[in-house]
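One structure is given here, and the rest of the page talks about it.
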Amino acid sequence: MLRRILQRTPGRVGSQGSDLDSSATPINTVDVNNESSSEGFICPQCMKSLGSADELFKHYEAVHDAGNDSGHGGESNLALKRDDVTLLRQEVQDLQASLKEEKWYSEELKKELEKYQGLQQQEAKPDGLVTDSSAELQSLEQQLEEAQTENFNIKQMKDLFEQKAAQLATEIADIKSKYDEERSLREAAEQKVTRLTEELNKEATVIQDLKTELLQRPGIEDVAVLKKELVQVQTLMDNMTLERERESEKLKDECKKLQSQYASSEATISQLRSELAKGPQEVAVYVQELQKLKSSVNELTQKNQTLTENLLKKEQDYTKLEEKHNEESVSKKNIQATLHQKDLDCQQLQSRLSASETSLHRIHVELSEKGEATQKLKEELSEVETKYQHLKAEFKQLQQQREEKEQHGLQLQSEINQLHSKLLETERQLGEAHGRLKEQRQLSSEKLMDKEQQVADLQLKLSRLEEQLKEKVTNSTELQHQLDKTKQQHQEQQALQQSTTAKLREAQNDLEQVLRQIGDKDQKIQNLEALLQKSKENISLLEKEREDLYAKIQAGEGETAVLNQLQEKNHTLQEQVTQLTEKLKNQSESHKQAQENLHDQVQEQKAHLRAAQDRVLSLETSVNELNSQLNESKEKVSQLDIQIKAKTELLLSAEAAKTAQRADLQNHLDTAQNALQDKQQELNKITTQLDQVTAKLQDKQEHCSQLESHLKEYKEKYLSLEQKTEELEGQIKKLEADSLEVKASKEQALQDLQQQRQLNTDLELRATELSKQLEMEKEIVSSTRLDLQKKSEALESIKQKLTKQEEEKKILKQDFETLSQETKIQHEELNNRIQTTVTELQKVKMEKEALMTELSTVKDKLSKVSDSLKNSKSEFEKENQKGKAAILDLEKTCKELKHQLQVQMENTLKEQKELKKSLEKEKEASHQLKLELNSMQEQLIQAQNTLKQNEKEEQQLQGNINELKQSSEQKKKQIEALQGELKIAVLQKTELENKLQQQLTQAAQELAAEKEKISVLQNNYEKSQETFKQLQSDFYGRESELLATRQDLKSVEEKLSLAQEDLISNRNQIGNQNKLIQELKTAKATLEQDSAKKEQQLQERCKALQDIQKEKSLKEKELVNEKSKLAEIEEIKCRQEKEITKLNEELKSHKLESIKEITNLKDAKQLLIQQKLELQGKADSLKAAVEQEKRNQQILKDQVKKEEEELKKEFIEKEAKLHSEIKEKEVGMKKHEENEAKLTMQITALNENLGTVKKEWQSSQRRVSELEKQTDDLRGEIAVLEATVQNNQDERRALLERCLKGEGEIEKLQTKVLELQRKLDNTTAAVQELGRENQSLQIKHTQALNRKWAEDNEVQNCMACGKGFSVTVRRHHCRQCGNIFCAECSAKNALTPSSKKPVRVCDACFNDLQG
């Protein structure tokens, strides 16, 4: 086609064709302006010039296809370009074909005129029997003028379409360039975002390291205070170590029990998660079902359009034969029987519809039940919130108890201080050690200074990093602005695409108008063929009349009268012809107006349908977006699970580290306490020995000799004591080393305390946000609180009841072991049951696969049935066409068709019965599967109940445990926090599910409204079709009646020549179309490869997502898939039944049409017989007239015999004249007979040629129908590709939205980081202030401890005002600080910790006590 266009129009059209070819190339880098200047065809990759399009195609396949195959992944972006180019090519080719046909039609009309004029001149007779056919010439000239005007209009349309094609090519090139630019910008932005995220992560790690270093930094004052407190802590730790060892053993046992309980609770939580995960999966299944329904609606609309087109074609073929014979009683009876059968089929379909409605009702009931279950879960969560509030109140009570215990601890510290005064003697010995410690303190202070310098440097680095962060934030804002701009550009491109689609639709409407005009011309051709047949019959009648006239002329009877009669008849016929032509023109104009009105209505309805389809596509995009949201929520849930696991692991590791540190500290404290006890025992022994020695000295002063001996012994003992003191000094050194280790451990403990404080603050913040928790945990917490109350009461009597509790502990351990064994047995039973259910599910899978194989066989059978029906349709059409060609053989072919149709109907009925049986079997199997699934669900419910019972028993066992402390409470709090996070995620899930359900209901309502609109449009369309049929029937009936009067003998030969030329042109067009089909096939193959690769990519992504979700919901997916497959089977069944009913209706209509044709032929035979009888009557009348004339001649002969003698001479002369005239007439008759023989030979040859031409025309029509089918298939594929393009665009939009969401989340995280940094700074400042206050209080406390009662002799003046003491000015001691004051300076009284009543106090102490 492109070669012909280039040959015909070398100027403008050639350039446009090159532009089109250049736009069809898949490379974006070639310029359009350069292509318009180049001659011939240029390869877009190697820029090689070629002579034709075929050479270019071969060159591209041979040279460049290999490279394209290797990088085939990049061709996915070129699918849109190829689709646009193929559409433009098809439009241009259709326009060129229509132009060719109309040119050929105008040329053939000219040829017909010339031939007609030549034949008219040849057949002009000397006798003047045939008159001029001026009216027909005028009509032909009018037709010529109309054809020329139409040709001119079509040329203008062609020019417009070519201009549009050029504009579209330029627009496509611009769009491609914009797309490439945006793609490069997007890639650059993505790279920047990845770099920024990496830098942010690095900076976050640096910030965390700095924070840890800041937390580990101790202050100078802290070190001093800690060193002062070491002695006090040692005494406290000595007393508490024994109790903690015992409690640690108990807590270890309880920890094991709690771990087992925690495992059971995690199992229950996992079950609840799986149950909650069912909800969104079922929603996804329903969304898939909606998508399938939408696809089925689209398929039905496409099928409806194809059927309407086929019906229009068939109606145009058979309306002529249907309207001639309306009085057929047999056909009416058959129609009534078919209507009865259709009523029965409709009843069956209604029953099936009712069954489907019941199934839908069941599904709605199930959804309502699930909604009730979600409401129950919400109620349970509200109950959990109330219980959580109770737990908060109990937690506050426990905090109060803790404060009371701390006060008790302060009292104990006061007692320890009293003991500390007794140990001053030992502190003298430790003075040397303190000197060493001072040196170490100096060293540590120097190290601290160095660390502070390092911290300052790090703070500078932090400030710099913060500035860099601010710069990066500004960069990110700029990137966001760029993304907004790209979004706006994308929206503009979408608007351009919509405008292009509107233009393409306008072009399609124009093409449909052109095709409609071509169809009208085809109908005119068929009418002319009918006129040919009628003209043949008229020729035969005229020949007979001609023979009769010659006979009369030979007889010599009234030549002038005959001529006058013929002239009168000709005048009357001409007048009738003119009147009929005028009527025809009026009716044709009215018919054209009606057709145009109907066409406008049909286009409006099509526009409505397209708008409905666009809405359906928009709904599908919304459903896809909801699916993407669901997937994102699932990914978030999985991330939360991963975070929870990581946090639990961190908690376990921290607990293990804490236990190890506690064990080390306890060991050190044990060793220190043992050493101190040994020293105290030795000191006691020494004191007792000294007392004994003094008593003996007083009693035995007289015995000096004995004393000397005793002194020697004491010297020896003294030496041993010195050795012991040396040993004690070594032990003191060891204690100093132990004290250093204790200091290090204490620093670690302080760091742990700070971390725990931070954790506590985090937990408090979470506790304010969390409002719902599980009932099981609340019961556990309540039981533990009761136990703690009992423990607080029983702490005082623990030392006496240790033995009893150990025995009880052994008994409880035995009970617990027995219970754990029972639970293990129950778990094993549950595992066995689960295994049995898994095996049963595998069996169900096998049965499902068997059902799928049966379904595939059924589908194959259905496809075979449809193929057989199509074949029968094609055979039926062939036989109808043959019946038109050969009228005499119609009866036999109709009988054969009836027999074949009956056989086919029987076969189809049998196959339908078999299909119904197989479908019933499948229904029974599906029912059995449903029953089995219900039984499995009941078993699962029973297993869950047993698990709940086991959990209740475990709760009862937990109530019997009596001793739990701070470690268990911390673990429970952490677990509660984690569970609160889980519940928040569950609430988010439920909210998403509710939103999705609302959106689904809205989508269903919109679909129902659109379906109603489509049904209304279809009803309007059917009504318009009925009116169109009626108008066509009236029009064709009147045309047939008017055209029957025409007697066009000479038009037959001209039309035969036209038909031959038509065949030649059709063959050429078929060859061109075959080439185009091959090109389209290649394009289709490439597109299929692209689509296959895209599908593979999509499948890989789907597999990656499915692998994540398979572990949670395999069983549920299988059940839902089976349900959806059953629904699909039912839908397929309904579709097949509808198609079968449609095919039956078409077969019945074909039958009725064939019967009508037979009756028409019979009527035509009867008309011919009547005409024969009329001619025979005329011949008999002529014979009677001849006999009468013979009688008259005999009478005249008798008279002539009398006058013979008189008139012999005259008679002889007249006879001679007559003989000469008769000879001349015989010669003329012989010539006329020879001409008639020649004409008959020519007519027979033409008839034979006409038969062959008709056969070839029928074959060409078949080929044309096949080509139309192929074009329809290609259009369907183009529509599918457009849908894929739209899906790709929707995916791109979704990705952009995800990017924007991710950026928004990044901004939120940045804000959160800044808030957390501020909180951290505030908390660190608060901790530092608390430390300073603690230090000041400790200093004051140490000062208060170090105060002494001042002696009267030492103080002679008031220590406040400086007055001197005398007899009148007395001394007064302050009962708080112990200093001496005058009466005025110590006039105030206040309560002190050491007295219950107010006591004399100085002004300074009074202010301190009250401040």
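Each residue, glycine too, has its Cβ placed from N, Cα and C.
So, quick note: what you're seeing has the original residues, none of the substitutions.
Copied over from Swiss-Prot:
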type    : residues                           : note
BINDING : Cys1358, Cys1361, Cys1382, Cys1385 : Zn(2+) 1 binding site
BINDING : Cys1374, Cys1377, Cys1402, Cys1405 : Zn(2+) 2 binding site
MUTAGEN : Ile42 to Ala                       : Strongly reduces interaction with RAB5C
MUTAGEN : Cys1358 to Ser                     : Abolishes phosphatidylinositol 3-phosphate binding and endosomal location
MUTAGEN : Arg1370 to Ala                     : Abolishes endosomal location
MUTAGEN : Arg1371 to Ala                     : Abolishes phosphatidylinositol 3-phosphate binding and endosomal location
| Which number gives the other C-beta atoms within 10 angstroms of the C-beta of Arg1370 (mutagenesis position), all protein chains shown included? | 10
| field | Output field, Zn(2+) 2 shell: CB within 8 Å of site CB centroid, site Cys1374, Cys1377, Cys1402, Cys1405 dropped | value | Arg1375, Gln1376, Gly1378, Asn1379, Phe1381, Ser1386, Val1401, Asp1403, Ala1404, Phe1406
| Under 8 Å Cβ-Cβ from Cys1374 (Zn(2+) 2 binding site), six or more apart in the same chain: what's there? | Ile1380, Phe1381, Ser1386, Arg1400, Val1401, Cys1402, Cys1405
| Neighbours of Cys1358 (mutagenesis position) among the recorded positions Ile42, Cys1377, Cys1385 (Cα to Cα, within 10 Å) | Cys1385
| request: Measuring C-alpha to C-alpha, could you say which of the binding-site residues Cys1361, Cys1377, Cys1382, Cys1385 are within 10 Å of Arg1370 (mutagenesis position)? | output: Cys1382
| What is the one among the recorded positions Ile42, Cys1361 whose Cβ has the most other Cβ atoms less than or equal to 10 Å away? | Ile42
| task | Could you round the CA separation between Ile42 (mutagenesis position) and Cys1377 (Zn(2+) 2 binding site) to a whole angstrom and send it over? | result | 111
| Want to know which binding-site residues, from Cys1361, Cys1377, Cys1382, are within 10 Å of Arg1371 (mutagenesis position) at Cα; which are they? | Cys1382
| remark: Same-chain neighbours of the Zn(2+) 1 site, Cβ within 8 Å of the mean position of the Cβ atoms of Cys1358, Cys1361, Cys1382, Cys1385 and not counting those residues, run in sequence order as Met1359, Ala1360, Gly1362, Lys1363, Phe1381, Ala1383, Glu1384, Ser1386
| query | If you count Cβ atoms within 10 Å of the Cβ of Cys1382 (Zn(2+) 1 binding site), leaving out that atom itself, what do you get? | reply | 20
| note | If you measure between the CA atoms of Cys1377 (Zn(2+) 2 binding site) and Cys1361 (Zn(2+) 1 binding site) and round to the nearest Å, you get 16
| query | If you count Cβ atoms within 10 Å of the Cβ of Cys1385 (Zn(2+) 1 binding site), leaving out that atom itself, what do you get? | reply | 20
| task | Look up Cys1405 (Zn(2+) 2 binding site) in the DSSP assignment and reduce it to helix, strand or coil. | result | helix
| note | When the recorded positions Cys1358, Cys1377, Cys1402, Cys1405 are compared by other Cβ atoms within 10 Å, fewest goes to Cys1377
